[in-house]
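*Asks:* Here it is, the structure, as structure tokens.
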Amino acid sequence: MEPGPARPRLAPAARPGWGRAAGCRRRGGPARHGRASGQEDATTAGRQAGGGVRGEGTPAAGDGLGRPLGPTPSQSRFQVDPVSENAGRAAAAAAAAAAAAAAAGAAGKETPAAGKAGGESGVAKGSEEAKGRFRVNFVDPAASSSADDSLSDAAGVGGDGPNVSFQNGGDTVLSEGSSLHSGGGSGHHQQYYYDTHTNTYYLRTFGHNTMDAVPRIDHYRHTAAQLGEKLLRPSLAELHDELEKEPFEDGFANGEESTPTRDAVVAYTAESKGVVKFGWIKGVLVRCMLNIWGVMLFIRLSWIVGQAGIGLSVVVIAMATVVTTITGLSTSAIATNGFVRGGGAYYLISRSLGPEFGGAIGLIFAFANAVAVAMYVVGFAETVVELLKEHSILMIDEINDIRIIGAITVVILLGISVAGMEWEAKAQIVLLVILLLAIADFVIGTFISLESKKPKGFFGYKSEIFNENFGPDFREEETFFSVFAIFFPAATGILAGANISGDLADPQSAIPKGTLLAILITTVVYIGIAVSVGSCVVRDATGNVNDTITTELTNCTSAACKLNFDFSYCESNTCSYGLMNNFQVMSMVSGFAPLISAGIFSATLSSALASLVSAPKIFQALCKDNIYPAFQMFAKGYGKNNEPLRGYILTFLIALGFILIAELNVIAPIISNFFLASYALINFSVFHASLAKSPGWRPAFKYYNMWISLIGAILCCIVMFVINWWAALLTYVIVLGLYIYVTYKKPDVNWGSSTQALTYLSALQHSIRLSGVEDHVKNFRPQCLVMTGSPNSRPALLHLVHDFTKNVGLMICGHVHMGPRRQAMKEMSIDQARYQRWLIKNKMKAFYAPVHADDLREGAQYLMQAAGLGRMKPNTLVLGFKKDWLQADMRDVDMYINLFHDAFDIQFGVVVIRLKEGLDISHLQGQEELLSSQEKSPGTKDVVVNVDYSKKSDQDTCKSSGEKSITQKDEEEDGKTPTQPLLKKESKGPIVPLNVADQKLLEASTQFQKKQGKNTIDVWWLFDDGGLTLLIPYLLTTKKKWKDCKIRVFIGGKINRIDHDRRAMATLLSKFRIDFSDIMVLGDINTKPKKENIIAFDDMIEPYRLHEDDKEQDIADKMKEDEPWRITDNELELYKTKTYRQIRLNELLKEHSSTANIIVMSLPVARKGAVSSALYMAWLEALSKDLPPVLLVRGNHQSVLTFYS
């Protein structure tokens, strides 16, 4: 009987008293239970002892070479079992003995050697397992047979099979079984080790005995890839985090289990049946050749040879080929740099240069293809009308006949396109055959020189004609560049294959081969026909058979004269034949003229069909990316090939509209310029991607060069002006307009474009260059580390700092996550992307920097030391004032004050921002909606909001990791679901009206988002800190919101020197080139404050005083040691003057600056170790209470202002 699939079994615990686990939990599936009850009796002893790998005495069937017959890679199993660290060798030995006894009983014989070996194995394994906490058991699938068959197998074939266990991470195999040498059936067993890395059997199973995933293509697919859902490799957390207490089984080890990739493959296979995919010949080569060979081949190439001569005609063709070949190489490089989907030129450009260029080119390229349909159809209709005119069977008149025939033709072409790509491809093959026959007809005709054709200028291959036609003979104001402009549209069409990239079986291989080979073949044909027609036909001929020369002339200079024809009449009159006069030269030369007409029909219709297919496919890809939301309806596809039927209809209508005009002489140059603009950007994309040096730019096609691509882009731009300068300018204006529109709209896409790569490279290079620049006072910028916590929980703090750092200095939003490290790390990784997006969305030029620490002080230290890069490091710490310090735990207050000391220790400036209403709005549920409503109707008083009053307001500097403050709306817009949001649209708490305090808090939180009006910024520059106190208000006045505010400067001075001090300060400010409206010198700062204010201060600090004079010395010392923040009597007396100064300054602030928009004031400094935290906090409270917004600023006492140039 064949061994059945293995059942995962949980090894019993080695510690006495532990029972067997009920099952092991599987990811995404139900719990797995133990073996069938039929085997329980045979294996009870082994299981209860917790010993062997198999947990029973029945060995698996072997192959006689010491290898088990299973498991196969898809059948491998493993489970993780808790192993007691105290499990000794006795348990393992008992298990081995039980297993040996069971095996002996089943086989009917006793094998002491085997028992001994098994015992030794168990001892060794038990000691090894005792070293760790977990054991991984790999179970042989052969052991999962039914109970009856397993016993019989043990006695039969499998009796001598090996029992295999894995040790040391699964790399070394411990085998208990037959010898590697075939014996004479003595039954002797021995124990041996061998390395699985040198064993082919175990190499086959690599990757199935571990949670780690082996490299596979499914891990690198995009979620929206054609193959279905992306298969996720195990996350780092799954491999690295501590295991849960409950044993589990790795889902990746179970071969028979369904996986996302397997399901996706099945779904994709089912949906893919019948989908038409083309190879490189039918999909690219044929299309490109048909698109390149247009009407020019048959009705304009002979005229070009007549104007430019054979030599310059070859130069014209070669120049066009250079442009198209370089573009073909660039297209091949981009197409082989990753999986290419539908969208052709749009897809290539957008994924290389980004949505801005891609969106602009995609729209005009799709439009150009749609109008190109009309151009080719009108060319076809004109040829048909000429035939009708020759036979005098016009329906109405020439212009209306072109409209009627064109309309009928485009309807038929639409039917072929809508019928499906398969039918369209078949039509292309038929048209190519006709085109090739027409070319062959011309080549054959050049060797057939009929007497009737000589009067029309065709003499066959003659050296006289070749020599005469080799040089140029420009007429009617034609020049080399005008001739080149007429020919170049005949060389376009090289993107016809790339435009249907989504319908190619292997775009990466098909596009380079098909495009480059098509360019080569068509160029050879163009040059061959140019040389042939220039060697056979003279420039001018009368078509009159009577113009032959019967007598030999000795003074002949023209080739016709040497060939006995006199066409001198054409020198002074207009003739109807010859290269210069007859557009139907190829029909005249050919062996069968109607076949040339068929070739013209084939060339026009094939090009029209290719454009009719390309335009909707490009437009559909553009609409799928939602670059232009108004066109989203055209993204829908129908049928098995996802055909863009709506795009077909739109293309049909555009083409029909231009067909009805029937005059495309003005539109044609614009279309050619649209194509050339696409070529230019494709070439520039390769140059740009190579210049950015992105590791992701590694095309499989190696035959490209970034500088050649740049030359190609420049050549395309030059050719645009050569063809038509005003059309080139119009194209540039349209591309620029669309680029600006897409840039303004900022589509929510991220394609890893070279623009992003170059931005990174530029930032990296400039950062490295900046690191070598020494600091200079003239280049000082405030680079602020703002302790915001969650950035949107303190909007006033964020906006005020942003006002003086925007486009001037660095702003980093520091957020200290506290709590369990494991949870905090997960939240930090989520917050990093979430809050950075929030800052960008709210147009905040700032960086979000989360850090995990045990407490706020430690986290702030980490940020101050490590935040930033090179010279782009913070130099100023910005904090919100701790408004709730009187009710808070004084240990938190002590920690808050220590942030100041830490900042000063590492030479940081410190800025403390205080609003009397407070800064933190995170306790208000739905704050973002309220903020927007406040901006719209600030007078509203009856706002209803969910308020969580149970949450204690934390310090205005940081929040713990669990306190998030981002709305669910933002989460949905960002495309992520919050794991632990603070704010929700639907709160379970009671809905209560917003109280007055919170209403004022919300109003205050938005005050810096508005224009500040004509008011004052009062600068109390009491102490010289290097100039930071003066620099910040100046920077504020340079911003649009603050530009109407005037700076008033307050300084301290002596009563008898007020005028002198004012003049000295005015002189200094003028040297600093800082405008001010007034300077006020305060001579009464040192006056004793009002008695009631002193009493109020004493009452405030009373709960925090030590009162050591009223206590015993030991008790006082102990209390000071345990609570170092307490204010001692000695300290209070020592700093009485400084205390009075803070109280007095508050009185002066209320007197002079109560109406100011904002007050910027010198921050008092407390000596570390001398001033307690409670006293320092009391100073700040007394100084800044009941005032307009206050900035307490203290620089690091290094100059940040200078009056030297």
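First residue shown is number 1, and so on along the chain.
Cβ atoms here come from the backbone N, Cα and C positions, even for glycine.
Since this is a predicted model, take the numbers as computed values, not measurements.
Pulled these features from Swiss-Prot for this protein:
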| type | residues | note |
| --- | --- | --- |
| BINDING | Leu290, Trp293, Ala603, Ser606, Ser607 | Na(+) binding site |
| BINDING | Asn291, Ile292, Tyr376, Pro489, Ala490, Thr492 | K(+) binding site |
| BINDING | Gly294, Val295, Met296, Pro489, Ala490 | chloride 1 binding site |
| BINDING | Phe365, Gly493, Ile494, Phe675, Tyr679 | chloride 2 binding site |
| MUTAGEN | Phe78 to Ala | Abolished interaction with STK39/SPAK and subsequent phosphorylation and activation |
| MUTAGEN | Asn369 to Ile | Reduced potassium ion transmembrane transport |
| MUTAGEN | Ala372 to Leu | Reduced potassium ion transmembrane transport |
| MUTAGEN | Arg794 to Ala | Decrease in K(+) influx and reduced sensitivity to inhibitor bumetanide |
*Asks:* Long-range neighbours only, meaning 6 or more apart in sequence with Cβ under 8 Å: which ones does Ala372 (mutagenesis position) have?
*Replies:* Ser607, Ala608, Ser611, Ala615, Ile671
*Asks:* C-alpha of Tyr376 (K(+) binding site) to C-alpha of Met296 (chloride 1 binding site): distance in Å?
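*Replies:* Computed Cα spacing between Tyr376 (K(+) binding site) and Met296 (chloride 1 binding site) is 11 Å.
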*Asks:* Reported as an integer number of Å, what is the Cα distance between Gly294 (chloride 1 binding site) and Ile494 (chloride 2 binding site)?
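*Replies:* Taking the Cα atoms only, Gly294 (chloride 1 binding site) lies 12 Å from Ile494 (chloride 2 binding site).
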*Asks:* For Gly493 (chloride 2 binding site), which DSSP three-state class applies?
*Replies:* coil
*Asks:* In Å, rounded, how far does the Cα of Asn291 (K(+) binding site) sit from the Cα of Gly493 (chloride 2 binding site)?
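*Replies:* Between the Cα atoms of Asn291 (K(+) binding site) and Gly493 (chloride 2 binding site), the distance comes to 5 Å.
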*Asks:* Within 10 Å of the Cβ of Asn369 (mutagenesis position), how many other Cβ atoms can be counted across all chains shown?
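*Replies:* Its Cβ has 30 other Cβ atoms within 10 Å.
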*Asks:* Looking at the recorded positions Ile292, Met296, Pro489, Ala603, Arg794, whose Cα is closest in space to that of Phe675 (chloride 2 binding site)?
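*Replies:* The answer is Pro489.
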*Asks:* Let me spell it out: for each of the binding-site residues (Val295, Met296), count the other Cβ atoms within 10 Å of that residue's Cβ, using every protein chain shown. Which one has the most?
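*Replies:* Ranked by Cβ atoms within 10 Å, first place goes to Val295.
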*Asks:* For the C-alpha pair, I'd like the distance in angstrom between Trp293 (Na(+) binding site) and Ile494 (chloride 2 binding site), rounded off.
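*Replies:* Here the two Cα atoms are 10 Å apart.
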*Asks:* Considering all pairs of residues in Phe365, Gly493, Ile494, Phe675, Tyr679, annotated in the record as contacting chloride 2, what is the maximal C-alpha distance expressed in whole angstrom?
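*Replies:* Farthest Cα pair among residues binding chloride 2: 13 Å.
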*Asks:* Rounded to a whole angstrom, what is the C-alpha distance between Ile292 (K(+) binding site) and Ile494 (chloride 2 binding site)?
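*Replies:* Spelling it out, the Cα of Ile292 (K(+) binding site) and the Cα of Ile494 (chloride 2 binding site) are 7 Å apart.
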*Asks:* Whole-number Å only: compute the distance from the Cα of Asn369 (mutagenesis position) to the Cα of Ala490 (K(+) binding site).
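*Replies:* Per the Cα atoms, Asn369 (mutagenesis position) and Ala490 (K(+) binding site) stand 15 Å apart.
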*Asks:* State the count of C-beta atoms found within 10 angstroms of the C-beta of Phe365 (chloride 2 binding site), not counting that atom itself.
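*Replies:* Excluding its own Cβ, the number within 10 Å is 28.
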*Asks:* Just the number: how many Å between the Cα atoms of Ile494 (chloride 2 binding site) and Leu290 (Na(+) binding site)?
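*Replies:* Pair distance, Cα basis, whole Å: 10 Å.
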